[in-house]
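Asks: Below is a structure I'd like to ask you about.
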Amino acid sequence: MERGRGMGKTALLAVLCLCLRGAAGSDPEAEMNFEGIESKFSLRTPAEPDEDVCYLVPGQMDSLAQCNFNHTSKTFVVIHGWTVTGMYESWVPKLVDALYKREPDSNVIVVDWLVRAQQHYPVSAAYTKLVGKDVAMFIDWMEEKFNYPLNNVHLLGYSLGAHAAGIAGSLTKKKVNRITGLDPAGPTFEYADAPIRLSPDDADFVDVLHTYTRGSPDRSIGIQKPVGHIDIYPNGGGFQPGCNLGEALRLIAEKGFSDVDQLVKCSHERSIHLFIDSLLYEEKPSMAYRCNTKEAFEKGLCLSCRKNRCNNLGYKVNRVRTKRNTKMYLKTRAQMPYKVFHYQVKIHFFGKTNVTKVDQPFLISLYGTLDESENIPFTLPEVSSNKTFSFLIYTEVDIGDLLMLKLQWEKDTFFSWSDWWTPFAFTIQRVRVKSGETQKKVVFCSRDGSSRLGKGEEAAIFVKCLEQPVSRKRGGAKKASKENSAHESA
């Protein structure tokens, strides 16, 4: 009897232990099947950002200790895109190095899915589902086994890797903190449903850079539609400054589309370098502005920072979440640092006769307290008498507070008999300029009350008016505000 009671207690304790283990989920490795994971997770080091020194292996606890994984710091997970060579591209170590320079104590993990990424594009695109699943299982393992907070996890995916990051975020048991999509791939994803591509629901915050969205939506290298909480389109999301369009077209004509990977690389990959720029040049953040269309942005109608209408590009983006996707635009330089300074210019052209000219070339020069920027070219699609025109210009240097500007109307590159018989000229009294970066507005006056602006003639000079008008009539101000808000709203 004593033996029987003892055996009963032992059996009862065993059952109780099993129940407790099952309820607490204390053995996640028993519940997870890591055998199907083909992606590799390389924990890069600051000393060797271009080398796969140590791999973290899901299900193997000792790999975390062997690779010196920091359990108390941020973790960046970098996911590359489609590859022709089957090798890492040169941007990978550059991004790793920049992340460590900004966050020295962090963990920077590079996801290696090169074998799957080297297939024909449609095949590799389909593999993003499996890669996303691999990454999700890896993240869940870290969270469940070590109670690693997913608030410390930031996924960064380029091209196809952006969609793999989105799928991973949708599959984790708890949401990761942030996903940054670096020009997410367009083909096969432009019209895809949210579960199989990057979407705002995949993380607490999703920000996206679109740098190569040329052509029809189904043929655009980068996805055109907004897929995050904030979607930023540098230079309209089209061809990027410094990327030689003429050379690309020449190579296409000579070699066809066999080398398309190299031809589109410059603009497509610019998304990565813009993010790297935000890591390295913390003191020179690029500013983006909310706008409905790039056409409205080109007119300078969206340089407002009211109610979160402007934001930093890249790492230090302000996390603004709205009910709808927020589209933002900005201009950049051709190389690092990419920051420029945006200005809206408004001019009213007075004329005795009703004259309209199209596609007119102009030059504007700005002079300020810190520097100057001369002969900035811009083209007005239309110039008409007795009408106000607004347009966007930008400078690559910080001019400081504006003091003076010059405006010149260039001659056409072709000869026009009408210009010879009836030379065109307008009268300008004032020029209004608004800075996007400082939000300051300045009104410039002609020294003589009004200045003649003639085609091919000398530049008209305007200086800062002695008395800056506060505002127009209240009704007019409200109307102007409503018009700008219509363009800026997302």
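Yeah, the Cβs are placed from backbone N, Cα and C, and that goes for glycine too.
Here the structure is a predicted model, which means the values were calculated and not measured.
Residues or ranges marked as active site, nucleophile by Swiss-Prot: Ser159. For Asp183, His268, the entry in Swiss-Prot reads active site, charge relay system. Feature annotation from Swiss-Prot assigns Ca(2+) binding site to Ala194, Arg197, Ser199, Asp202. For Arg306 to Gln, Swiss-Prot lists a mutagenesis experiment annotated as follows: Some loss of heparin-binding ability; when associated with Q-307 and Q-309. The annotation that Swiss-Prot gives for the mutagenesis experiment Lys307 to Gln reads: Some loss of heparin-binding ability; when associated with Q-306 and Q-309. For the mutagenesis result Arg309 to Gln, the note given in Swiss-Prot is Some loss of heparin-binding ability; when associated with Q-306 and Q-307. For the mutagenesis result Lys346 to Asn, the note given in Swiss-Prot is Reduced heparin-binding ability and some decrease in specific enzymatic activity. Among the sequence features in Swiss-Prot, the mutagenesis site Arg430 to Asn is noted as follows: Reduced heparin-binding ability and some reduction in specific enzymatic activity. Almost complete loss of heparin binding and greatly reduced specific enzymatic activity; when associated with N-432 and N-434. One mutagenesis experiment named in Swiss-Prot is Arg432 to Asn, and its note says Reduced heparin-binding ability. Almost complete loss of heparin binding and greatly reduced specific enzymatic activity; when associated with N-430 and N-434. The note that Swiss-Prot attaches to the published mutagenesis Lys434 to Asn is: Reduced heparin-binding ability. Almost complete loss of heparin binding and greatly reduced specific enzymatic activity; when associated with N-430 and N-432. The mutagenesis experiment Lys440 to Asn is recorded by Swiss-Prot, whose note states: No change in heparin-binding activity nor in specific enzymatic activity. Reduced heparin-binding activity and decreased specific enzymatic activity; when associated with N-441. For the mutagenesis of Lys441 to Asn, Swiss-Prot gives this note: Reduced heparin-binding activity and decreased specific enzymatic activity. No further reduction of heparin-binding nor of specific enzymatic activity; when associated with N-440. The structure shown keeps the original residue.
Can you walk me through where each of these features ends up in the structure?
Replies: Ser159 (active site, nucleophile) falls outside any helix or strand according to DSSP and counts as coil.
Asp183 (active site, charge relay system) carries neither a helix nor a strand DSSP state and counts as coil.
Counting only same-chain residues at least 6 apart in sequence, those with a Cβ under 8 Å from the Cβ of His268 (active site, charge relay system) are Ser159, Asp183, Thr211, Tyr212, Ile221, Gly222.
Asp202 (Ca(2+) binding site) counts 28 other C-beta atoms within 10 Å of its own C-beta, drawing on all protein chains shown. DSSP assigns Asp202 (Ca(2+) binding site) to a helix in the three-state reduction.
Mapped onto three states, the DSSP output places Arg306 (mutagenesis position) in helix. Residues near Arg306 (mutagenesis position) in space but far in sequence (CB under 8 A, at least 6 apart, same chain): none are found.
A simple way to gauge crowding: the CB of Lys307 (mutagenesis position) has 11 other CB atoms within 10 angstroms, across all the protein chains here.
Lys346 (mutagenesis position) carries a strand DSSP state (E or B).
In the three-state DSSP assignment, the secondary structure recorded for Arg430 (mutagenesis position) is strand.
The Cβ of Lys434 (mutagenesis position) has 18 other Cβ atoms within 10 Å, all protein chains considered.
Using a 10 Å Cβ-Cβ cutoff, Lys440 (mutagenesis position) registers 11 neighbours.
According to DSSP, Lys441 (mutagenesis position) sits within a strand segment.
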Asks: Among the recorded positions listed here (Arg197, Asp202, Arg309, Lys346, Lys441), which has the Cα closest to the Cα of Arg430 (mutagenesis position)?
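Replies: Spatially nearest to Arg430 (mutagenesis position) by Cα position is Lys346.
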Asks: Which are the residues of the chain, Ala194, Arg197, Ser199, Asp202 excluded, whose CB is within 8 A of where the CB atoms of the Ca(2+) site average out, their centroid?
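Replies: For the Ca(2+) site the neighbour list reads His163, Gly166, Ile167, Ser170, Pro195, Ile196, Leu198, Pro200, Asp201, Val227.
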Asks: Quiz question: given the recorded positions Ser159, Ser199, which has the greatest number of C-beta atoms lying within 10 angstroms of its own C-beta?
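Replies: That would be Ser159, with the most Cβ atoms nearby.
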Asks: If you compare CA-to-CA distances from Asp202 (Ca(2+) binding site) to each of the mutagenesis positions Arg309, Arg432, Lys440, Lys441, which comes out shortest?
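Replies: Checking each of Arg309, Arg432, Lys440, Lys441 against Asp202 (Ca(2+) binding site), the shortest Cα distance is to Arg309.
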Asks: Restricting the comparison to the binding-site residues Ala194, Arg197, Ser199, which residue's C-alpha is spatially nearest the C-alpha of Lys434 (mutagenesis position)?
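Replies: Going through Ala194, Arg197, Ser199 one by one, the Cα closest to that of Lys434 (mutagenesis position) is Ser199.
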Asks: If we check Cα distances from Ser199 (Ca(2+) binding site), which of the mutagenesis positions Arg309, Lys346, Arg432, Lys440 wins as closest?
Replies: Arg309
Asks: These are the mutagenesis positions: Arg309, Arg430. Which one scores highest on other Cβ atoms within 10 Å?
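Replies: Sorting the candidates by Cβ neighbours within 10 Å, the top entry is Arg309.
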